[in-house]
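Copied over from Swiss-Prot:
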type: MUTAGEN; residues: Met244 to Ile; note: In mg543; defective expression of the proteasomal subunit rpt-3 in a pbs-5 (proteasomal subunit) mutant background
type: MUTAGEN; residues: Leu245 to Phe; note: In mg563; defective expression of the proteasomal subunit rpt-3 in a pbs-5 (proteasomal subunit) mutant background
type: MUTAGEN; residues: Asp261 to Asn; note: In mg572; restores the levels of slo-1 in erg-28 mutant background; when associated with A-263
type: ACT_SITE; residues: Asp261; note: active site
type: MUTAGEN; residues: Gly263 to Ala; note: In mg572; restores the levels of slo-1 in erg-28 mutant background; when associated with N-261
type: MUTAGEN; residues: Cys277 to Ser; note: In mg555; defective expression of the proteasomal subunit rpt-3 in a pbs-5 (proteasomal subunit) mutant background
type: MUTAGEN; residues: Gly293 to Arg; note: In mg544; defective expression of the proteasomal subunit rpt-3 in a pbs-5 (proteasomal subunit) mutant background
type: MUTAGEN; residues: Leu334 to Phe; note: In mg557; defective expression of the proteasomal subunit rpt-3 in a pbs-5 (proteasomal subunit) mutant background
Amino acid sequence: MSFQVSVAVNDGPFQKKSVTPNTTIGDLNNDAILIWKDTAIVYDISDESKNFGPTVTLEQLGVTQISMVYIYTTAFPCPSGDLRSIVPAQVRLISQFASAASSIFNGQSSSSAQSAQRTRRVEQDDEGEKSMFSRKLLDSPATFKALSENMFFRLKNEPHKLGYGLPELVERFLAKKDMTYKEFEQMFRSYVEEEVHKEEIIKNNPNSAEAKMFLEAKRNKELIDEQYLHSMTHHPEDMIAVTMLYINLTINGVPVKAFIDSGAQKSIMSMACAERCGLNGLIDRRFQSMARGVGGTEKIEGKIHLCDVKVEDAHFSCPFEVMARREMDLLIGLNVLRKHGCCINLKTSRLEFGNGTTTPFLQSNEIDSHLKEIMALPEEEMQFEDGST
């Protein structure tokens, strides 16, 4: 079965190549001396311990349709003489971008490359410990006790580091974090016995329905891990919380930061914002009702039928439902966006109005400042839809 894979030669641009699992390295490039797959070297002609050559197939190198393949040939300079000193330019750029993005958005001092390396080390450590789960371990009280004590200490102090390779064990532990060591030892023995039982079924009766179920779960986890690593390496921006869309505007001379939400049917103003802008007396309380949405049900205190909103140098008349909620000052919903022919231009990061007025979306630091200072919210309450602060 053929599939397409992304291939870059000597730090050149990626090209899509139609290949099959039996496609050889010689078919791709007969002068290949070093090949990276994603973030690891999988082909090194100088490695005498392995029989590398043009006849090696992509299947032998573990190349799949989501793999990124970097090929280096005899024409690529290697001043150090060590082929393994060659690192793909794309990987270096991704690491630099991820490091900068991590520092800006998450305030982390370490680079994403170091983070990915730590993730791989944790994964390898956890898988190494998991590979120790055997009948021999269960039959050796001293060895089992030493391992269970080590696991108990790590789960008490750094469960997140075990969550990648041993998620089920971490989940069981966190369900009862205050358990004693004796209780943990019993739970850990039960967990190890289950894992050993699965491996024994797969080994002794691979064609059984139970074995096939275990194998499928194992393959799915491997695929998830591969996709996660691929995403961390080639799409690090996906790991950064997206900044929600806010704009600056003015109501009655009072500056307001408005949240742009094209998924909201109506536009909403908080009672605090209405009072701050001197609009409290214009609330028509005959329009009291209940609003139902993803966040639950909230009471609408009334409606402001016509509110003059100034964006840049233009004025727009907007209706607003008024709520007592304080988590959001002002929400511009679809009714106002459609009324004024607005376009959310993510390419230029601006909100464009039908009359030609445009205004930029705010940066994350401006939004944080708004939530803390204007809304007077504690920092721990500043949570966006994805749960990030």
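Glycine is no exception: its Cβ is also placed from the backbone N, Cα and C atoms.
Substituted residues are absent from this model; it holds the original ones throughout.
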Sort Leu334 (mutagenesis position) into helix, strand or coil using the DSSP assignment. helix
How long is the line from the C-alpha of Met244 (mutagenesis position) to the C-alpha of Asp261 (mutagenesis position), rounded to the nearest angstrom? 9
Students should find that the Cα atoms of Cys277 (mutagenesis position) and Leu334 (mutagenesis position) sit apart, in Å rounded to an integer, by 22
Determine the most Cβ-crowded residue among the mutagenesis positions Leu245, Cys277, using a 10 Å radius around each Cβ and all protein chains in the structure. Cys277
What Cα-Cα separation, expressed in whole Å, is found between Gly263 (mutagenesis position) and Leu334 (mutagenesis position)? 7
So Met244 (mutagenesis position), by the Cβ count within 10 Å over all chains shown, scores 15
Nonlocal residues around Asp261 (mutagenesis position), in sequence order (Cβ under 8 Å, 6 or more apart): Leu245, Leu331, Ile332, Gly333
Could you tell me which of these mutagenesis positions, Gly263, Leu334, has the fewest other Cβ atoms within 10 Å of its Cβ? Gly263
